[in-house]
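K.L.:
Have a look at this one.
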Amino acid sequence: MVAAGKSDLSLPKTFACSAFAACVGEVCTIPLDTAKVRLQLQKSALAGDVTLPKYRGLLGTVGTIAREEGLRSLWKGVVPGLHRQCLFGGLRIGMYEPVKNLYVGKDFVGDVPLSKKILAGLTTGALGIMVANPTDLVKVRLQAEGKLAAGAPRRYSGALNAYSTIVRQEGVRALWTGLGPNVARNAIINAAELASYDQVKETILKIPGFTDNVVTHILSGLGAGFFAVCIGSPVDVVKSRMMGDSGAYKGTIDCFVKTLKSDGPMAFYKGFIPNFGRLGSWNVIMFLTLEQAKKYVRELDASKRN
């Protein structure tokens with residue numbers, strides 16, 4: 001991120017660095033994302049029901065999945081997850097600087113206002129997920145497969161089979177199921193992540209003794225993850241439930257109301273800890289990788305010029 005200046009890398013190079021960094025973050029943290037999705041899709045026990053919830057907490061959920069389904073199940077959905085990050089990560093992160101510069105004007109000098117950073121994050125998050133929604137849908141569907149009883153036939157044999165099966169059985173439009181809450185979620189979370197990283201990094205660099213190094217990137221990444229989860233959890237829960245149980249809800253508002261009535265307001269923060277564990281670590285890994293990837297590309301460009 002460049003807090004106030006113009007990007008010193010071309011758009012294709014920025015896109016490539018962003019997509020690569022997002023994919024690294026995805027591979028490293030998808031077990032936590034799988035745990036988050038399972039917790040969000042788990043319905044609260046009915047009043048008087050003695051059945052205890054199957055999944056309890058981040059580590060408990062990860063352990064249960066690994067024990068009952070094998071370690072590989074923790075990476076279920078990694079293929080569409082990487083598809084998603086190549087498209088969505090590359091677009092939302094790669095376009096952030098150009099869009100931010102567009103909003104402030106080419107002749108702007110100084111620190112970019114926080115409002116412009118937020119607006120740029122909302123814009124690139126919304127545009128990016130409109131393209132990448134099918135990959136998000138398939139990822140959630142594959143992660144939700146573990147809800148099926150032991151021995152029950154699986155709907156999909158893999159990512160490509162999931163795409164074709166959904167199109168064949170539900171139509172092409174089904175690939176954009178949950179687009180409304182997904183656009184809202186990703187626009188909000190993207191703005192929270194990128195704007196907060198930008199702002200926190202800019203603030204830290206003004207403190208004597210701090211430089212643009214790994215420590216600054218880690219602190220900024222943790223701040224980005226925290227703000228993203230606090231702001232985006234409710235719409236994230238709605239998105240996961242709509243994509244995981246597509247026939248149970250008529251739309252975004254219907255899903256919100258039914259969730260509120262059946263599970264109460266705290267249901268919108270179900271999985272908060274694993275969500276923060278995932279997004280906090282994802283942001284640290286992604287931004288560290290992004291900063292190093294950009295540094296490497298700059299050095300490579302400089303060596304070619306010399």
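A Cβ is built for glycine as well, from the same backbone N, Cα and C atoms used for every other residue.
It should be emphasised that the depicted structure is a prediction, and the values quoted were computed from it without experimental measurement.
Feature list, courtesy of Swiss-Prot:
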type	residues	note
MUTAGEN	C28 to A	Reduces proton transport activity 3-fold
MUTAGEN	H83 to L	Reduces proton transport activity 3-fold
MUTAGEN	K147 to H	Reduces proton transport activity 3-fold
MUTAGEN	R155 to L	Slightly reduces proton transport activity
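For the listed features, I'd like the structural context: burial, neighbours, distances.
P.N.:
Other Cβ atoms within 10 Å of the Cβ of C28 (mutagenesis position) number 16 in total over all chains.
Around the Cβ of H83 (mutagenesis position), the same chain contributes A132, T135, V138, A159, each under 8 angstroms and 6 or more positions distant in sequence. Classification of H83 (mutagenesis position) by DSSP places it within a helix.
According to its DSSP assignment, R155 (mutagenesis position) is coil.
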K.L.:
How many Å lie between the Cα of C28 (mutagenesis position) and the Cα of R155 (mutagenesis position)?
P.N.:
26
K.L.:
Run through the Cβ atoms and count how many others sit within 10 Å of the one on R155 (mutagenesis position).
P.N.:
15
